[in-house]
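Participant: Pasting the feature list from Swiss-Prot:
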ACT_SITE  Ser73  active site, nucleophile
MUTAGEN   Thr74 to Ile  Significantly reduces catalytic efficiency with respect to cefotaxime
BINDING   Lys76, Ser133, Glu169, Ser240  beta-lactam binding site
MUTAGEN   Val83 to Ala  Significantly reduces catalytic efficiency with respect to cefotaxime
MUTAGEN   Val106 to Asp  Significantly reduces catalytic efficiency with respect to cefotaxime
ACT_SITE  Glu169  active site, proton acceptor
MUTAGEN   Ala222 to Val  Reduces catalytic efficiency with respect to cefotaxime
MUTAGEN   Asp242 to Gly  Increases hydrolytic activity against ceftazidime
MUTAGEN   Arg276 to Trp, Cys, Gly or Ser  Significantly increases susceptibility of TG1 strain to oxyimino-cephalosporins, especially cefotaxime, and to piperacillin. Reduces catalytic efficiency with respect to cefotaxime. No change in resistance to beta-lactamase-blocking agent clavulanic acid in TG1 strain
MUTAGEN   Arg276 to Asn or His  Slightly increases susceptibility of TG1 strain to cefotaxime
Amino acid sequence: MVKKSLRQFTLMATATVTLLLGSVPLYAQTADVQQKLAELERQSGGRLGVALINTADNSQILYRADERFAMCSTSKVMAVAAVLKKSESEPNLLNQRVEIKKSDLVNYNPIAEKHVDGTMSLAELSAAALQYSDNVAMNKLISHVGGPASVTAFARQLGDETFRLDRTEPTLNTAIPGDPRDTTSPRAMAQTLRNLTLGKALGDSQRAQLVTWMKGNTTGAASIQAGLPASWVVGDKTGSGDYGTTNDIAVIWPKDRAPLILVTYFTQPQPKAESRRDVLASAAKIVTNGL
């Protein structure tokens, strides 16, 4: 009886010590990550915002997560999601074709410019917006759902009170410091991206389609993805604008692990500053190290 009690006590004590000792590296690691992000930001000369959600345990790493950042083309995820949501009640919607005119062309239209005087389906426009960041495609999607205010209204339906889309392409990319137009916070975008890609914000087939399009993105190799192990699967949407604004938002599938949601926003004080995708890659490496 005494031996059994002693054994139970020993096991409990060992477990307690393990938990106590284990908690020290956890807190230390959190502080270490914050310090590394702060140092990355200092060296970059800009302002960095990061939000990571580990869906395995709902733990988060947050850095300037409630500050506003210009979304630039990361807002295309919300516009496409709004169209997908609409398609739930209109089954043939994605096959609907939209006319492309020369007057529609703006500063970046790698896919749409090939269809001038022709048409593209809403599915094709969605893929072009997400996978090639085509700005004509984005504008057509925004127009289809009723304008920027309607995209914002869709975000509100999802419970996102921070996202706001005020303009179309390319003016939504001005990213003027302190300008609230076309902005969100890393925390808000991370939660919304989780709801859209892993949650119940969209129907099963619509969610699967969004994820498929994001996995097929062609613009993100030097951003978040560059800071991750090669075996991890990434679906992302990049964005860039004035003031060297450089963004990427991603849903990530580590090998044999639960998915991660990662939002990285970066902007600089100089209007003509160069994009810094390397900063996003470094941030991704810092927050996922050890996972």
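Keep in mind that glycine also has a Cβ here, set from the backbone N, Cα and C atoms.
Original residues fill every noted site, and no substitution is shown.
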Participant: Only counting partners 6 or more residues apart, tell me which same-chain residues put their Cβ under 8 Å from the Cβ of Lys76 (beta-lactam binding site).
Facilitator: Ala129, Leu130, Ser133, Met138, Leu141, Lys237, Gly239
Participant: Counting only residues 6+ away in sequence within the same chain, which have a CB under 8 Å from the CB of Val83 (mutagenesis position)?
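Facilitator: For Val83 (mutagenesis position), the qualifying residues are Leu93, Leu94, Leu122, Ser126, Leu141, His144, Val145.
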Participant: To test your reading of the beta-lactam site: which residues beyond Lys76, Ser133, Glu169, Ser240, same chain only, put their Cβ within 8 Å of the Cβ centroid of those residues?
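Facilitator: So the extra residues in range turn out to be Cys72, Ser73, Thr74, Ser75, Tyr108, Ala129, Asp134, Asn135, Met138, Asn173, Thr238, Gly239.
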Participant: DSSP on Val83 (mutagenesis position), three-state: which is it?
Facilitator: helix
Participant: Pop the Cα-Cα gap between Ala222 (mutagenesis position) and the residue listed as 'active site, nucleophile' into the table, whole Å please.
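Facilitator: Each residue's Cα considered, the residue listed as 'active site, nucleophile' and Ala222 (mutagenesis position) end up 16 Å apart.
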Participant: Looking at the recorded positions Thr74, Val106, Glu169, Asp242, Arg276, which has the shortest Cα distance to Ala222 (mutagenesis position)?
Facilitator: Arg276
Participant: What's the CA to CA span in angstrom from Glu169 (beta-lactam binding site) over to Thr74 (mutagenesis position)?
Facilitator: 12
